[in-house]
Structures are given as structure tokens and as C-alpha cells.
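According to Swiss-Prot, the features are:
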| type | residues | note |
| --- | --- | --- |
| BINDING | GLY334, PRO335, PRO336, GLY337, THR338, GLY339, LYS340, THR341 | ATP binding site |
| MUTAGEN | PRO336 to Ala | Does not distord the binding site architecture. No change in catalytic efficiency and Vmax |
| MUTAGEN | THR338 to Ala | Decrease in substrate-binding and in catalytic efficiency |
| MUTAGEN | LYS340 to Ala | Does not affect substrate-binding, but decreases the catalytic efficiency and the Vmax |
| MUTAGEN | ARG429 to Ala | Large increase in the Km and strong decrease in catalytic efficiency. Loses the ability to self-associate in the presence of ATP and the cooperativity is nearly abolished |
Amino acid sequence: MTDRLASLFESAVSMLPMSEARSLDLFTEITNYDESACDAWIGRIRCGDTDRVTLFRAWYSRRNFGQLSGSVQISMSTLNARIAIGGLYGDITYPVTSPLAITMGFAACEAAQGNYADAMEALEAAPVAGSEHLVAWMKAVVYGAAERWTDVIDQVKSAGKWPDKFLAGAAGVAHGVAAANLALFTEAERRLTEANDSPAGEACARAIAWYLAMARRSQGNESAAVALLEWLQTTHPEPKVAAALKDPSYRLKTTTAEQIASRADPWDPGSVVTDNSGRERLLAEAQAELDRQIGLTRVKNQIERYRAATLMARVRAAKGMKVAQPSKHMIFTGPPGTGKTTIARVVANILAGLGVIAEPKLVETSRKDFVAEYEGQSAVKTAKTIDQALGGVLFIDEAYALVQERDGRTDPFGQEALDTLLARMENDRDRLVVIIAGYSSDIDRLLETNEGLRSRFATRIEFDTYSPEELLEIANVIAAADDSALTAEAAENFLQAAKQLEQRMLRGRRALDVAGNGRYARQLVEASEQCRDMRLAQVLDIDTLDEDRLREINGSDMAEAIAAVHAHLNMRE
């Protein structure tokens, strides 16, 4: 019977150029008799039979690869059988000329069916020296099907060294797709654009166009996104493309490395474990930090209203009720040193605690993080900065410096950055909260530079200058944290110095604001501690100093510190 099967195999191969249907019948006759005839299963694959059972049988009998063909002295490459290994990345096939190739096709099929663990188990048993890149590629296919994007990147990050330049190009697509799904849109755009020019560009054109469109839309480049979507709708129409064309707010559903790592079942994207205790902790920390702030009564009240409105909106939405959708972006105005950055951290904790943003992340930035030196580069630089803040809060201190006045001329680089920021604030409004901060008059000037900017901010919080008494209270807190204490005389000297600055104007602003308010209090405490230490260092027997004397900042220490700090700040009379 073995001779008969070999003869049937030889006949089936010879019929391939003339009648694939007849060849398929002969290959099927062989497998009906002997399910372990691996070569015949591959013949069926060559004839278009890529059923899951066929792929499984070919893989299950892979140890018999080459037996039938060898018995009639036919090379398996003669069949020209190819198997799909592209997964969601592209229409990629691979020649079935080895047991490893069979395993690759089987793994791709199982991953598409959701049998990720089986696919990975088959690949783990398959490594062949010199073919590690093939296994790495297939693992990226399996991980991609399971939406384990961080693992995809791990598998393809060394693809530049792969000997197969086609698969190396496809790996660039996989890297770009993973980056897009992790909301790293600038990186996704770079990877996908490079991959489009690689040998795999044509085979992966569909995936490249879709994810590049989603990346560009999220970056505010709607016209480029629409152009790609229209090409897809013409060449590869499908419901999601039509939906994205119809609705400009259509976005890629992204995730984070933390969410992937928190899955109860690593292969199930829906098994992300929500730890509400963590959210409750964030809310408690936010409230505690808010309570610790000295003064800021109006600010605290506004933050409480912001928190209440956000909470109730989520409660109403959960019950299917209509919810107003005011912008969550905020403006903080006031002089330096009045707690704006601290309150921004409080807001980040509140929003993360309420589940509005993914994590209590505050990315602190200024003009240098947005504005480049060459035309066209500010948009790229701004996009990268915004990508870092996705899922959290982007805090822009001295935001008025984004667009600078140049002898009455516009600042093209700053305007480019601002336009990009404005688009992303709208496009990423569900994943990004922007807080801009600075002096009230300067922020108003910034808002006038773009018609749509003011409307992006629904909440504006004014930070008042601290009173001298509040600054003294802050100074006492700072000192206590350093195991120091102000004597009554030191406190009085501090208070009088602060009152003098409160009454003075310097460079068109209140001197206390120029000094930095809370920062001024910290500078005086730190300088007075240095003066105290210098004084105590003159004691003949240092070992006799008790804790009270080591802790005490006296009137002369504070007076000397005031003179030094005022000189440094150029505030002397």
C-alpha cells in the first residue's frame, strides 16, 4: 500500500499544472487512507484546502514530512505550497518546505481562532537553529491576535538584525500596530511610515493604512487620516472603515502596559482586573493633599465642585441618563509659588480615582517641550510630548510662553505647537486632560492668539497671592519637616519681611509674587537654617548642644537670611 500511496502522490504532483481539482482529489484519497501522510496534507494546502482541520493534520503529522515525496524523489518545494502567517499585520505567506513552516501556519490559524496557548505551545517546541527570527515573528502574530502589544514589541524589537528583510519589514508593521494600540501615536506613525517603504509594504498595505489613519487622526491630522480611509474604503472596504469615515470622532480603542499586565487571564483582553481599592486610595490621597494646603480657600472650593461634577457625570452615565460633556481641561491662573503644580497633582489623583484617566500621571512641561527651532518640527515635538501624557494630565507651566511676541510679529513655531496642542486636546479629550498655568493677564493674552483655545477650557481657577500670615504658617510647616523651629522673634522678622514685600511693586508686579510666594517662604527657612548652623558651628564644644538648640532658628538667623535672600532676588531697598 505504501507504494500505491507514493504513486498517487507522484500523480497528484504531476497534475498540479493542469488540474488542481484532480490533484486535490488524489491528495485527499491519500489522507483518507493515511492521516499521517504529512506530504499529502501539504498537497491539499497547495490546492487551496486551508481548513483548520487540514492545517492541524499537517502539523500533527509533521514528523513524517518528506517521506512520500522522498520515496518518489520529488522535492517538496516542487509543490509550491504556501501558508498564511501574517495574522492581522498583512497578507503574508510562507513556503511550506519544512516542519517549521507547517508549525508557523498552524500557529497562525490557531491564533486566529483564539487558541493562543495552543499556538504558543506549538511554537515553543519548534525552534530550529538559524530560524529564531521565524519563531519570533510568529509569536508576534499570536501576541497581536491576543492584543498583548507589549509582548509584540518585545518579539520584534531586534528585527533589524533578521536575515529575512521581508519579515524584518513586516516586523516594523507589527511594531507600529502595537505602538498605535498603546496610544504611542508618534512612534506608530514613524514605524508604519518606514515599514510602508520596506519589502513588506505592499503585503501589509491594509494594516499600515488603517493604523496610520488612526494615528494621524489622534494627532489632529484629519485630512491625512481621511485620505487613507478613503483609499481603504475603495480597495479594502469593511464596516470599521466606513464607520471611521462617517464619524470623525471614531478612535482606536487603546490600552496600556499596566492594563495588559493586570489581566486575570493573560490571553483574554476582557479580563483586566479593576482594583477599586486603588482608586479609593487615590481619592483619599488627593483629599489629604488638598487638606494640607494652607489657605487656598477659593481653590479648594472650586476643586471640590470640579470633583463633584465629574463624579455625578459618571454616575448618571452609568445609569444611562443624559450627561453634559463639558471639557475637563483647566486653566490655573495666579502668581508663582501659590500651589498650582501641587493642585495639578491633586487633580490627576482625583481624575484617576474617578476612572476618568487611566493613571495619576502628571507630565510637567514648558515651552521647550513643544517648540522646535525649525519649521514643521514643532508639531512633531508637541505630538511626542502629548503622547507621553496620554492617559494622564499634561501640565503646561507659564503656558503664555508657548506663543511669544516678536516685535509685533507672530511666532510661527509657537503657533504651530499651539495649533497641534489644540487639535489633540479635542481629538484625545477622552484620554488627556490639559492644565495651562500662568499669570492671569498673560494667560488671557495666550487665549487671544487662537479663536478656539478659550472654548477648550471649561474650568478656570484663580490662585491668590498668599498673605504674610499664610506664608508664615507655610514656613513653620517647612521648618518642622526639617526638625527646625522658628522662635517668636524669628517669626516676627519673617512676618515683617513678607509684609514689606506685600506692599512693594517690583518690575510691574507685587514684590511678593516676584519673590515666589511659597518658594520665598522655603528660601527663607533654608537660608535661616544655614545661618543657624554657621552660628552653632562656632560653639567650642559642639557635643554639648541639645536638640532644642539644634532645632532653634532665632531672630538673628532669620534677619541674616532675609538680607541674603532679598539680595539674591534683587529686592533690597
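The backbone N, Cα and C atoms fix where each Cβ goes, and this holds for glycine too.
A map of Swiss-Prot features onto the structure.
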residue	record	DSSP class
GLY334	ATP binding site	coil
GLY339	ATP binding site	coil
ARG429	mutagenesis position	coil
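Listed in chain order, the residues near the ATP site other than GLY334, PRO335, PRO336, GLY337, THR338, GLY339, LYS340, THR341 are PHE332, ALA437, PHE463, ASN517, GLY518, each with its Cβ within 8 Å of the site Cβ centroid. It is 22 Å from the Cα atom of LYS340 (mutagenesis position) to that of ARG429 (mutagenesis position). For THR338 (mutagenesis position) paired with ARG429 (mutagenesis position), the C-alpha to C-alpha distance reads 27 Å. All protein chains considered, the CB of LYS340 (mutagenesis position) has 20 other CB atoms within 10 Å.
Taking all protein chains in view, 26 other C-beta atoms sit within 10 angstroms of the C-beta of THR338 (mutagenesis position).
A straight line from the CA of THR341 (ATP binding site) to the CA of ARG429 (mutagenesis position) spans 21 Å.
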